[in-house]
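What Swiss-Prot says about this protein:
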MUTAGEN   E25 to K  In drm5; foregut proventriculus morphologically and functionally defective
MUTAGEN   E45 to K  In drm4; foregut proventriculus morphologically and functionally defective
MUTAGEN   R46 to H  In drm2; foregut proventriculus morphologically and functionally defective
MUTAGEN   R46 to C  In drm6; foregut proventriculus and hindgut morphologically and functionally defective. Abolishes lin binding. Abolishes lin-inhibiting activity
MUTAGEN   C57 to G  Reduces lin binding. No effect on lin-inhibiting activity
Amino acid sequence: MFAVMRIDNDDCRSDFRRKMRPKCEFICKYCQRRFTKPYNLMIHERTHKSPEITYSCEVCGKYFKQRDNLRQHRCSQCVWR
């Protein structure tokens, strides 16, 4: 069993949230954005290195810098016929 701790004080609540937030140890060398995982940093840094590489949607013609964004767009926006 475990107990649930109730925090009534606003100062304590914000302090608790700050301590429970994961540390952002991986920093982008281009814009100083912080990440908790090295993989996320690597994906982000690609946007700085190669802006000329784009992926386009065959249905609507929109362009995306990341392949994952195109895949997400296909699933949620465009209707495949």
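Including glycine, each Cβ sits where the backbone N, Cα and C put it.
Cβ neighbour counts within 10 Å, taken over all protein chains shown, single out E45 as the most crowded of the mutagenesis positions E25, E45, R46, C57. Among the mutagenesis positions listed here, namely E25, E45, R46, R46 has its C-alpha nearest to that of C57 (mutagenesis position). A separation of roughly 15 Å, to the nearest angstrom, links the Cα atoms of E45 (mutagenesis position) and E25 (mutagenesis position). Calculated from their C-alpha atoms, the gap between R46 (mutagenesis position) and E25 (mutagenesis position) amounts to 18 Å.
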